[in-house]
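What follows is a short report on a single structure.
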Amino acid sequence: MATEAPVNIAPPECSTVVSTAVDSLIWQPNSLNMHMIRPKSAKGRTRPSLQKSQGVEVCAHHIPSPPPAIPYELPSSQKPGACAPKSPNQGASDEIPELQQQVPTGASSSLNKYPVLPSINRKNLEEEAVETVAKKASSLQLSSIRALYQDETGTMKTSEEDSRARACAVERKFIVRTKKQGSSRAGNLEEPSDQEPRLLLAVRSPTGQRFVRHFRPTDDLQTIVAVAEQKNKTSYRHCSIETMEVPRRRFSDLTKSLQECRIPHKSVLGISLEDGEGWP
């Protein structure tokens, strides 16, 4: 009689291998927060097929799909069925060299060719315009003031020159007249004789002194002044002679003769100065 050997039903190895493979494919960014609890296996019990399908669905649900525009190659060590993606930082670092290769180097150099200009404010432009206008106005004022000053100085110079010329002409005339009068004084200061025609005249000086003397009708008024200076021992410059008769007459031109001035016999004449001093 054959004896029955004890049959040990061992758990299938395939299920354990599949479960470990599924657990390795699950992307766990944080092992503390996202930890999948595997069901405990018992000896002599086979795991249901539902567990395997759930693990695959969880893996497909949690794995983000890679961007379609940028293909990438898997490393040779990784299995083609693995669903663990690369980190986003690593993908961005892989994309940067490719973008740098696509962008030409001439563009960046052309942008940095010229330095950045400072910003131009409108206030600065207005202030500069105001300053330029003020400078132009001040320069115009200075030029006009200089022109006026030059004109005034020119007119003053011309007026001074004219006045000097006039004064020189007057002095020359006076010198010539005094020379002529001096020559006439030297020859006619003597009193005329009884045989000559003569006029008796009384002469009063500016100081009030009087003298009586005979003069010729041809004697001029300067001779009368010279005789008065000789008698009073003084000099009378810029003087004139007036008559005491009414109406009074005044003679400033001393070159005229007594006959020309129509001075009669026994007349009273007074010498007055042009500066206001004279007989009362």
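Glycine is treated like the rest: Cβ placed from N, Cα and C.
This is the original sequence, none of the listed changes applied.
Look at Swiss-Prot and you will find 194-271 tagged as domain 'UBX', backed by sequence analysis.
Under the heading of mutagenesis, Swiss-Prot lists M244 to A and annotates it as follows: Reduced interaction with VCP. Other C-beta atoms found within 10 angstroms of the C-beta of M244 (mutagenesis position) number 13, with every protein chain shown included. Secondary structure at M244 (mutagenesis position), taken from DSSP and collapsed to helix, strand or coil, is coil.
For the mutagenesis experiment E245 to A, the note given by Swiss-Prot reads: Reduced interaction with VCP.
Counting only residues at least six positions away in the same chain, no Cβ atom sits under 8 Å from the Cβ of V246 (mutagenesis position). One entry in Swiss-Prot concerns the mutagenesis experiment V246 to A. Its note says: Reduced interaction with VCP.
Residues within less than 8 Å, Cβ to Cβ, of E245 (mutagenesis position) and separated from it by at least 6 positions along the same chain comprise S267, V268.
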